[in-house]
Amino acid sequence: MEFSFSSPLLYILYFLLFFIVRQLLKPKSNRKLPPGPRTLPIIGNLHQLRGSLPHRTLKKLSDKHGPLMHLKMGERSAIIVSDARMAKIVLHNHGLAVADRSVNTVASIMTYNSLGVTFAQYGDYLTKLRQIYTLELLSPKKVRSFYNCFEDELDVFVKSIRSQVGQPMVLYEKVSTYLYATICRTIFGSVCKEREKMIKIVKRTSLLSGTPLRMEDLFPSMRVFCRFSKTLNQLRGLLQEMDGILEDIIVEREKTTEILKEAKDDEDMLSVLLRHKWYNPSGARFRITNADIKAIIFELILAATLSVADVVEWAMVEILRHPAILKKVYDEGRGICKEKKRVTGYDVEKMEYMRLCVKESTRVHPAAPLLVPRECREDFEVDGYTVPKGAWVLTNCWAIQMDPEIWPEPEKFDPERYIRNPMDFYGSNFELIPFGTGRRGCPGILYGVTNAELLLAAMFYHFDWEIADGKKPEDIDLTENFGAGCIMKYPLTLVPHLANE
């Protein structure tokens, strides 16, 4: 049998030799790491993470080893945070120490090498971008200014469902179409002629990036051998195509439209970003570039479609599975809107019960059960244990939100629990952090939740719903599929009927 230099066996032999030499030369440490399961040589604890639902696997391990747990994931150390007390200590009390982002190979490609808010490292750049997000792009005032846009696209969405009355439809696909339309309009201000191309790229990108961690992320010493991965090359090609589309849009806007120095209430997101490029109104030491703008636009499109579609689908399925809750949602929405032709954002602000349903859905089914990993910038101590510099910090928000000591009957979908315990999910209550918290919390919570609430309100106002194929609500398969987010393994298929019939 002959081997060429490209033979996988040579890669494996090289890696084993490299690993053994590195371990022999590695200085011994007296640090006391958090408890965790025993490790195996080379792979560490990877054998214990087998399975498709890591948030559930990690919860079982944390139940045994504690809410602050150490795992060895290949060559990398990972600290797993699994209860509210520990989340507050690590993410709040030591927030600056864990403010960096752990950037994997796929994320690096998709974000122009860590530009944008999600994967930028902590510092002046991230601070500036978060200010732009929270004060201008996605502020409460700005989100309200988008109501007309949301409602116009909602009319198209409702009309599309009306054309399928009595016929089965896949909810996730229908909802995603609306979300792509709204985020493109709020970014570009009008119907973008390249929208369909961008949507295809985003869908393909989300499929290719569905595996959260790749071999080269777990074993950085193997990165040189993964450079020519087919998947990574496909991602690079998609991002190059998206880059060309966005560059043309930016150049065309700068040629044909005056970039205003002062903000306007009705300006789109691209106008905000271009103003910061041209005039730097925040007075930061640097101006944002076209690369920054393209990275921001791409992350906005991804976050505003995939995560929000997850929220809507899980909320819909839980409401349908509970007839008493379903009746309250129907009655509330139809009582507030009465004979109106469309549901507005201001109507939704009055739908307190339906909004509690969305909140409870994000507790039971967070779109990201494991918050985007952070990376420790320096050693620090927690309860006598050392969280080491360079370690990944993984927060299992699903485990926190399933804690029976905080949430009675945690598996039960109970929107009314917030009447008794009115906590919110904006990051100040560490018992409920589906969108993260602190310096790395999601700056787009209000935009995403508003869109999810508006979609659900319109669907329950205009239509009655039944499960396709004659299934009963209690027969819906709730099996999860973990990838870029946590979605239903078997997409929810429903049959709409006009409400007045």
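Glycine too: its Cβ is placed from the backbone N, Cα and C atoms.
Counting only same-chain residues six or more apart in sequence, the Cβ atoms lying under 8 angstroms from the Cβ of CYS442 (heme binding site) belong to ALA303, PHE435, GLY436, GLY448. The DSSP secondary structure for CYS442 (heme binding site) is coil. Residues annotated as heme binding site in Swiss-Prot, with similarity to another entry given as evidence: CYS442.
Mutagenesis annotation in Swiss-Prot: ILE109 to Val, described as Reduced activity; the structure shown retains the original residue. Under the DSSP three-state reduction, ILE109 (mutagenesis position) is assigned to helix. For ILE109 (mutagenesis position), the same-chain residues 6+ apart in sequence whose C-beta sits under 8 angstroms from its C-beta are LEU232, LEU235, ARG236, LEU239.
According to Swiss-Prot, the mutagenesis experiment VAL202 to Cys carries the following note: Reduced activity. DSSP gives VAL202 (mutagenesis position) a helix state. Residue density at VAL202 (mutagenesis position): 20 other Cβ atoms are found within 10 A of its Cβ, drawing on all protein chains shown.
Swiss-Prot gives this note for the published mutagenesis THR205 to Val: Slightly increased activity. Counting Cβ atoms from all protein chains shown, THR205 (mutagenesis position) has 23 others lying within 10 Å of its own Cβ.
SER209 to Ala appears in Swiss-Prot as a published mutagenesis result, with the remark: Reduced activity. In the three-state DSSP scheme, SER209 (mutagenesis position) falls into the coil class. Less than 8 angstroms from the CB of SER209 (mutagenesis position) sit VAL106, MET110, LEU235, ALA484, each of them six or more residues away in the same chain.
The mutagenesis experiment VAL372 to Ala, Gln or Glu is recorded by Swiss-Prot, whose note states: Strongly reduced activity. Other C-beta atoms found within 10 angstroms of the C-beta of VAL372 (mutagenesis position) number 17, with every protein chain shown included. Annotation note: VAL372 (mutagenesis position) sits in a coil segment as assigned by DSSP.
According to Swiss-Prot, the mutagenesis experiment VAL372 to Phe, Ile or Leu carries the annotation: Reduced activity but acquired ability to convert geissoschizine to rhazimal, with a low efficiency.
Cα of THR205 (mutagenesis position) to Cα of VAL372 (mutagenesis position): a distance of 18 Å.
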